[in-house]
Structures are given as structure tokens and as C-alpha cells.
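Student: What Swiss-Prot shows for this protein is this:
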DOMAIN    608-717  domain 'PAZ'
VARIANT   Ser714 to Arg  In strain: 186
VARIANT   Ser740 to Pro  In strain: 130
VARIANT   Ser783 to Asn  In strain: 138, 140 and 196
VARIANT   Thr835 to Ala  In strain: 128, 130, 138, 140, 141, 186, 187 and 196
VARIANT   Asp866 to Glu  In strain: 128, 130, 141, 186 and 187
DOMAIN    885-1186  domain 'Piwi'
BINDING   Asp965, Asp1037, His1173  divalent metal cation binding site
MUTAGEN   Val966 to Met  Impaired conversion of the pre-RISC complex, containing duplex siRNA, to the holo-RISC complex, containing single-stranded guide siRNA
Amino acid sequence: MGKKDKNKKGGQDSAAAPQPQQQQKQQQQRQQQPQQLQQPQQLQQPQQLQQPQQQQQQQPHQQQQQSSRQQPSTSSGGSRASGFQQGGQQQKSQDAEGWTAQKKQGKQQVQGWTKQGQQGGHQQGRQGQDGGYQQRPPGQQQGGHQQGRQGQEGGYQQRPPGQQQGGHQQGRQGQEGGYQQRPSGQQQGGHQQGRQGQEGGYQQRPPGQQQGGHQQGRQGQEGGYQQRPSGQQQGGHQQGRQGQEGGYQQRPPGQQQGGHQQGRQGQEGGYQQRPPGQQQGGHEQGRQGQEGGYQQRPSGQQQGGHQQGRQGQEGGYQQRPSGQQQGGHQQGRQGQEGGYQQRPSGQQQGGHQQGRQGQEGGYQQRPPGQQPNQTQSQGQYQSRGPPQQQQAAPLPLPPQPAGSIKRGTIGKPGQVGINYLDLDLSKMPSVAYHYDVKIMPERPKKFYRQAFEQFRVDQLGGAVLAYDGKASCYSVDKLPLNSQNPEVTVTDRNGRTLRYTIEIKETGDSTIDLKSLTTYMNDRIFDKPMRAMQCVEVVLASPCHNKAIRVGRSFFKMSDPNNRHELDDGYEALVGLYQAFMLGDRPFLNVDISHKSFPISMPMIEYLERFSLKAKINNTTNLDYSRRFLEPFLRGINVVYTPPQSFQSAPRVYRVNGLSRAPASSETFEHDGKKVTIASYFHSRNYPLKFPQLHCLNVGSSIKSILLPIELCSIEEGQALNRKDGATQVANMIKYAATSTNVRKRKIMNLLQYFQHNLDPTISRFGIRIANDFIVVSTRVLSPPQVEYHSKRFTMVKNGSWRMDGMKFLEPKPKAHKCAVLYCDPRSGRKMNYTQLNDFGNLIISQGKAVNISLDSDVTYRPFTDDERSLDTIFADLKRSQHDLAIVIIPQFRISYDTIKQKAELQHGILTQCIKQFTVERKCNNQTIGNILLKINSKLNGINHKIKDDPRLPMMKNTMYIGADVTHPSPDQREIPSVVGVAASHDPYGASYNMQYRLQRGALEEIEDMFSITLEHLRVYKEYRNAYPDHIIYYRDGVSDGQFPKIKNEELRCIKQACDKVGCKPKICCVIVVKRHHTRFFPSGDVTTSNKFNNVDPGTVVDRTIVHPNEMQFFMVSHQAIQGTAKPTRYNVIENTGNLDIDLLQQLTYNLCHMFPRCNRSVSYPAPAYLAHLVAARGRVYLTGTNRFLDLKKEYAKRTIVPEFMKKNPMYFV
């Protein structure tokens, strides 16, 4: 029997010494290793991984082991760049052009993630503070010692598949864990050890065979990803410990015989799992700490033991599914606030498997393996069994298990509340039934729900159903559909009777597998169970329909007439509850508040007096002068027409199409063969109009007019209009909706209390329970970059902003630019003060010199009149005199911004910078001038600033960043096309961009002409850089979740085809930027003077628990919200051919949020996507003045930007 080892000071773990026969064999293998490493042909034959060969090797007798002590690493400090250290030496080598890890020892070289072998000997690596990528390629390691240590800011440490015989493997993960994995392979009779430090990066030991050697890896403070592949372990010790902020610890499938497997996860983990396998002869124990939430042990066979579970204070959910448990001991303890601890089905016979998860446990997993006849404690182990055959070549890496997407690890750890409620689906039936509902007539649809409810009670025996209000309903019981009386009668609020015919029938595939929601979570299949999700979504909306007005997924509660919040022009703001069924690591209900403007219900006469005329109506009031502003409000609105009592008819609802051409006293129509005026007609019916001089409302069609007197109409209550709000409405709505996170949460909780989901019979019948408070998840706060200006001067970013403080722009253009200031000199009305105008010009010149912009001090001042032709004359003169810039001061009325941009950029090719006259007259201060100069320098093809070089991001200098966005017309502009905007960088810093825009069919999401757009961007990149990019990072904005496949199959295909056409093969990473969602972060604490809205810090990342378990996805708040609750941006990575590490991608994305040229603040999403939005907005400016677009190609040709202007000033659109 092996002796117990004593631990050394300094945190070293014990290891059993090999037998003399083993030591002799190991010494021979160490002598052979240099020769084996000098076989470059192995690098060229990755196929060997797919063609394993068998070789006979005898396992040493392991019952005669002697204790030995593990030697500490002799390297001190750490290397700054990622590299490889072997044989006690440090070797630093990394390709500076990104995503390529290179290793040289002797004549062996590894490039571009190629893994190769190592046989025997001693392998040691230590990575320093900012380490990036440390890799030890696969090979055969027989009877040696492998050790790796990663330093403070870890990154990526990897030991690929090989054969390791008779060693020691141990894994310890520190405070901010991340990801610890042991994939498949054969490990016999040894000890494997790895230690990951505080914020661990990525440490990996892929599959191989280990017999009687020693392998040790230690990762330092900010590591992140530690992996040890699975294998066959006979008589060894495998141990993993994860520290405070756990993350993800995994041991995949393999055969483990006669050893000890132990895992401990620390404070902030979240998900601990041991998948199905065969474990013989032992003890399995799991403990989850304070903030667990969900502890599960699925079905399996456990022989010889005890199963025990304890749930703590705020436990949440603890489950042990059916299985056979005979003997053995399985124990799980869940702490104060739940989490998720799972041990899937398997066979456990004897053996000892232990896992402990700390306060907020992350993710600890031990996949299926075999552990027979094993009993030992930490530091002591035995092996029994006959020697086994070994394979000469390592087995191929197994496919990554579903749901094991690598998550980020770097950053300062923390916690935050998320507006997600846990859903308990444990009592949900296994199936539901889907039925098609057909209701005739099709209009009015707003009474469908009332008619269906009557049908449910009368014809379906009051069956509990979930109806979506349109064409589907769901039930957990089969419905009796044979005998139906399809006709029902309903009465509206005005007493009008409506008859509907309802038909219900089963769909083609009526049965819905509701258990697929559980299967999705447990088995981690990659396809969402969409039908089951749709069913649950309809069920969860059931309690809201009768209490609120539904708009999309939001339910708006009617306002109190005595306490309404009025916006402008007759609108009020209503607050509604948004809810959506979500699948992350478990089912959630996403809840948030929504704000929407609704027309205020009031008589039309009151509306005219308060908002349109803003005066009392009398006998002389005329609507001709107000018609231009009144009709846009009236068109499409519903009014209730209340006939006079003498008509003896019920009120009716009509939709307004506009105003009549003439007042009621003059407008005529045919009645009894005569033409009569509307006023005389009502007078003949004993109702003389009070205001016959007012126009009537036209509620008929274009063919047949129906005219109603305004004084008999009122605006219908609760209308959700699908129209664009005016500028004043938007400004007032933002002020009203901008609240702190504390106030926002209080509003959400009040609405949840109002709707009472858990008391709804439909939700109860489907076996769903909803939690009462937000979930709490782990976060990481990324470090902000340093911003670099001219002469290598740097400034720190604090709370999402920074100051220049005397610094100069990084790269201004040295030429003295000729500048002109244009101002409006109307023929009549107020004129600009020339002194203010001159002061403004002098400030532009003086402050421009201070930041290194060279503007000619001889400024030209030119007035223009109300006539647009005067602008044409001035622009033509400036073009002839070779002026570089025209600063145009825009009056509040008369000449518009759109007109100026169209003339300057489409006709004359003049660079313009517009500023409002009000700003020049009232706000002309240093800050305003500084912000204008930021735009001017970028437009003149200068670079304001860049991010300080980061050794972890070497690929930045040969990367083209592409941002794309598609803006669509508002719903009331159906004939206006969509505008595509694509911006692409062409400099080493990601600071200078060129643009392309296109017109395409309205509401078309994918970009049709991406091939030619990419070709043009590649041409410009080659022109500036004399080479094509090695990497393309594509940030795509404005895409809904359902459009992801189209983007990947169409837009990315076009990008690749364009690259093929010019003969380059860049690695492509495509990131979808999603802003339209309702996920919000709610930190604890109260409002402070420095954080008056109580938002999270810029750089806060969430990439666990609430994200899709099978996709590379993360949320990030990259900005400091000026007002209201900060909205995180969601990023979905749908293509990553270069295998860009998630930590690097998150830091790179955060850095790019500091590269927006318009301001010295970080913005809410990366600069490429933001600039693409500006491109699309500029394309929409070019459409102003045209209402019909019959031929988009011809219309686009009319709006071609002057080519030489675009070449000289590629960032003119900023």
C-alpha cells in the first residue's frame, strides 16, 4: 500500500513516488524526449489523431509506491506575453497577428492552434501577469512530470491530448474559477494536478493515456479556463477545487477505476453537475452554498449507499428524480439561496465521488466514467487490476458536450439582480394540446377574446384554455369537439350586438411535448423547443388580458383620469408590464416596464380647444389654418360617434381618414334626391349644430365619404396607435420614463401585484409557479482601456468618460484647411447678431489649434437666404475656391438639415458641419466647441484618439472591423424603402472608417447587396494598408433572434465570396448586436450623488445563467447612462472561424465602445455598429422630399455621393 504524503508549506500538494522500476523507465523516457520533439513530420500529420495505434505497455505494480514530494516551480515572476515553458525553462513566442499560438523547442513549431505531441520527460510552463495563450501540444507523455503555472491575468493555458502514464493529476481553481474540464482519455495509476488561481483563465489537458507519471498545472490569479481530459484512471487521485466565483468546472466522460475524485466549488458558482456514468464502490457528495436555487440528481443506479439532500434558507428547488439506489452514499446540500446542482443518471457502486460548491456555486461537472473498487482519502491512493494495453496515438478529441460553451473569466467579480423570475415547471403536465381557432367575421378583432370566452363557457363546458386572442388555443385536456353550436353573441360597451361564428379543430400535430422544456435544460439539445415555448408564453399572458390593453408582449394598465401623465398634442403616457418566457440555464419569466403614448380619451371639441387651437371655439373659429397640423393626428384614430337623442340609435366607433373639404355649413350630400348641407340635415332631425362652421370628420373610404360633425365625436379610450411619436412627445416620454433602477423595480413589482399571476386558474392548471423576486447572478466588471492621444500621452477612463486636459488629437491633418461659416440672413424676420457670429468663428479657430486642428484663420462668412437656390450658389463658389469645410448655422425654420446635406454631398461635394442657430446664440461655450471639433477632425480624415496597445489583443492591427445596420421606415410610411448602412475600418486602430449605403425593399432584414459592399470595403482597405485584412470582425446591428440563420447563410456567405474574389482568406467573427430587449441590471444599494440612477459600472458583463446555454452569448453595459436605467447590449456570436477566445472578444468589444469619434465617453455598443447606424441615418436623409419609390435602382442612382468627395473625406457622415 502507498504511504500517506505530507503536504509541503506554500500550498504544494502531495504526490506518491513511483516505484524503482517506474523511475528507471521514466529516466529512459526523459532521455528519449528531445529526439521525439525533433520530428517535424508529426506537425504535418494531424490525421494521426484520427488513426490511433495500439501498443503493449505494462503497468507498474502500484501497491509498492513510496512517498515523494512535489518540487516547486523554479521560475520566478512571469512573462508578459503568452508563450510556452518546457523542461524548467521559459520560452516566449506568440504570433503578433492574432489568434495564432506559436511554440518553438528544438525544431518543433506549432502554428494556428495545431497541437502536437510530447513524450516522457518534464514539461513546465508559467505564464505571467497579462498572459494570453499558453499551449502544450498533444503527444505521448510516459512517466514524466508536466507542470504549468499561469499568472495573474491568465488567458489560455492548454495541454492537448497525449499519453501520460503513472502520474499525478490534480486541479484546483481559485477565486474566480471559470472552466475546469477533464475530457476523455485513459489515465491509469497516476496523479494529475492543476491549480488555477484567483481569476483563472484557461487551462486544459486533453485526452490521453497517463500511466505512472506526474502532471501538474497551476494557474494564477486571473486565469479562467482549466481543463483536464477524461481518461481511464486506475489507482490514482483526481481532485478539482474551484474557488470563490466558480464558473464552470467539468470532468467529461471516461473510465476511472479505484481512485478518488473530488471537486469543490467556491463562493459564486451557480451550476454544479455530475453527468451519468458508472461509479463503483464509493461516496458521492455535493454541497451547494448560499445562493444556489436549483439542486437536482437525475435518475440512475446507485448501489450500496445513502442519498441525502438538504435545502437551506431560500432554497428554491431541490429535486432527485427516479433511479435505483443500492448501498453507496450520495449526499447534496443546498445553501441559503439555491442555485443549481445536478447529478445525472449513472451507476454508482462503491467508489467515492465528492463535490462541494460554495456560496454561489458556478458549474461543476463530472461526466460518466467507471470507478471500481476504490477507497482512499486526499493524498493517498491505491490501484488494483491487471495491466492494460495502451494505444500508441491519442484518441481524437470528443465533441464538446452540449451546453459547455466557454464563458469569460477576466474582470472584477460581483453580483447583480436581473429582472428575471424563476419558473417552477416541476408540476407541469407532460403534454398539452394545440387547437386552431377560426372566428368569422374577421372584423372587428377586438371582440375575439370576448366571443371566445363565451364559446368556452357555453360549448366547451368551461374547460380551462389558454387563448392567444387570434387563431390558437392550448389545453392540457382533450376538448370535446364533436357537438358544437358555433354561433355566439357579444355586446360591446355601447350596447351594440355582434354575432360571431367560432370553429375549433385540432392542428396537424396537436400534441405538444411540454417535457421538452425540461429535456432542453438537462440534455442541452441545441434546438429550442419552440412549440412548447409558444404554449407557455400564451399561458403566462392569461391573467393580463382582462385587466389591460395588450400591445405586443406588453400589457398597459389604464390610467386614472385624475392622475394621468400627459405628454403633448393630446397624448398620455401609460405604463405597462412587459413579460416574455425565456430559457437560460433554467426557465425564466423576463418582466419589465414599458411606456407607450396613447391618445387621451376626450370629446373632439375639447381636443381642439386644448391642443390644436389652444383657444375657445366660437362662431368665427375656422379649421383651415390648423388643418396641416390637425390631420396627421386624426388620420387613423378611432372616434366614438354619439348620435343625438332624436336619432334614437346607439353610438358607433369609426376610424377617421381626415377632415372634410368644407365646413358642415357648406359640405353637401345627396338626401332624398336633393343636395343638402350637413348642418341643415341635422337641423331637420331636430338637432341644430352648435358649431356648423367647423369641418366634419371623414370616416368613410376614398370611394364613399361618411362625414360626421366634430361636436358629436369623441376619441375612443385605450387606442394603441402604430405610429411614430413626434419630437416633443419623445422628449417628454424620455423624461417620464428615465427613473433609477430602484424606482423601476418598484413599478415592476406593483404591476406584478396587480396582475396576480400565481392566482390565475389557467397558469395553475398548467402546473406553473412563478417566483416573487428577481434572480441574482454573478457579474464581471472589465477594466477600461487607456486612451492614447498625440505624443504618446495617455488618459484614464473613469465611470465611462475621460478628459483630454490639454492633450491633442492623435493624428490631425497637417494641412491648413480653408473654412467658411454660412449663416441664414432671411429677407424678413430676426437676423443673426454679427458679433456672436464672429465670436463663434474665432472660438472654432483658437480651440482647433489647441487640439492640433489646423484651420485657416482667414474665415469666410457667407449669408444665405430662405431660397434654397442661394445655397447652390454658395456651395458652387466654395468648391471653386477649394474650401475644405463649410460650417452651416441652421435656423429653426426655413432651410432644413436634410436639404443642406443633399445639396452638399450629392450635388457639390462640399464637406459640411451643421450647428443650430440656437446653440450658437445661447450655448456657445468651450464644451460645445470641443464637441464640434471632435466631429470636424474626423470628417477631415484625422484620428481623435486610439486605445493603448494591449498585448492580449495583438490582432487589432491587421483586422477590419465592419458594422452594419438596416433602418426601416415607420409603420405609417409603407412606401418608403429600408436603408442599409455599412461602415468598415481601414486603419490599424479601428478609428477611421469608410461607408457604403444602399436602398432595398421595406422591412427586408438581411442585406441584399452585401457582396458588392464588401468588395468596395476590401478595395479601400487595400488602398490604405497595401494588404488585405487577416481578420474580419463583423458587428451586425438591427437583427431579431429569428433572423440569425439568414444573416449567417446569406450575409456571411457574401462576405466570404467577396474575400475569395480578391484572393484573401481572413478569419471571420460575426457578432450580432441586440439592443431591443428587456433585460436590465438592478444592483443593490441606493442612489448616490455620483450614481444618481443606481446603475452598474461600465464594463459589467453577464454571460452565465440567463444566456443561451448552447451559444456564445453575453450581456454588457459599456456606458454610464446619462439618465434612467442603463440598458445592457446583448451580443450573440454566430460565426467564429478564428476561434477568438471569449475573454478577448469581450475585452475587444468593450474597447471598441471607447472608439466612437463624436464624444469622449464610452457608448452603449461598439463604434463599428454605431457608425453603421449613422450611415443608414444619412441614407435616410437623402430620401427626404420623395414619397414614392417605384424603381429603387434608379432612385439610388439619383442619390450617388460625389465620388472624389467620398474618397477625400471617407468619414464625412460622422
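Glycine residues also receive a Cβ, built from the backbone N, Cα and C atoms like all the rest.
Unsubstituted: the structure retains its original residues.
Describe each of these features in terms of where it is and what it packs against.
Tutor: Mapped onto DSSP classes, the domain 'PAZ' (608-717) shows 26 helix, 32 strand, 52 coil.
Counting every protein chain shown, the number of other Cβ atoms lying within 10 Å of the Cβ of Ser714 (variant position) is 19.
Taking the Cβ of Ser740 (variant position) as centre and 10 Å as the limit, one finds 19 other Cβ atoms among all the protein chains shown.
According to DSSP, Ser783 (variant position) is assigned to coil rather than to any helix or strand. In the structure as shown, the Cβ atom of Ser783 (variant position) sits within 10 Å of 13 other Cβ atoms.
Secondary structure at Thr835 (variant position), as computed by DSSP, is helix. Cβ environment of Thr835 (variant position): no same-chain residue six or more positions apart lies under 8 Å away.
Here the Cβ of Asp866 (variant position) has 15 other Cβ atoms within 10 Å, regardless of which shown protein chain they belong to.
Confidence for the domain 'Piwi' (885-1186), expressed as mean pLDDT, is 94.
In the three-state DSSP scheme, His1173 (divalent metal cation binding site) is classed as helix. Here His1173 (divalent metal cation binding site) comes close to Gly963, Asp965, Thr967, Gly981, Asp1037: these same-chain residues lie at least six apart in sequence, with C-beta atoms under 8 angstroms from its C-beta.
A 10 Å cutoff on Cβ-Cβ distances gives Val966 (mutagenesis position) a total of 24 other Cβ atoms nearby, all chains included.
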Student: Which of the three DSSP-derived classes (helix, strand, coil) applies to Ser740 (variant position)?
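Tutor: For Ser740 (variant position) - judged by DSSP and reduced to three states - the answer is coil.
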Student: In DSSP terms, helix, strand or coil for Val966 (mutagenesis position)?
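Tutor: DSSP call for Val966 (mutagenesis position): strand.
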Student: About how far apart, in whole Å, are the alpha carbons (Cα) of Ser740 (variant position) and Val966 (mutagenesis position)?
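Tutor: Cα of Ser740 (variant position) to Cα of Val966 (mutagenesis position) measures 31 Å after rounding.
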Student: List only the single closest residue to Ser783 (variant position), chosen from the recorded positions Ser714, Asp866, Val966 by CA-CA distance.
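Tutor: Ranked by Cα distance from Ser783 (variant position), first place goes to Val966.
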Student: Could you name the residues, excluding Asp965, Asp1037, His1173, of the same chain that surround the divalent metal cation site, i.e. Cβ within 8 Å of the Cβ centre of those residues, in sequence order?
Tutor: Gly963, Ala964, Val966, Thr967, Gly981, Gly1038, Val1073, Ala1169, Tyr1170, Ala1172, Ala1176
Student: Distance between Asp866 (variant position) and Val966 (mutagenesis position) at the Cα atoms, whole Å?
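Tutor: With distance taken Cα to Cα, Val966 (mutagenesis position) is 34 Å from Asp866 (variant position).
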Student: Round to a whole number and give the Cα-to-Cα distance in Å for the pair Val966 (mutagenesis position) and Ser714 (variant position).
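Tutor: If we compare the Cα positions of Val966 (mutagenesis position) and Ser714 (variant position), the gap is 39 Å.
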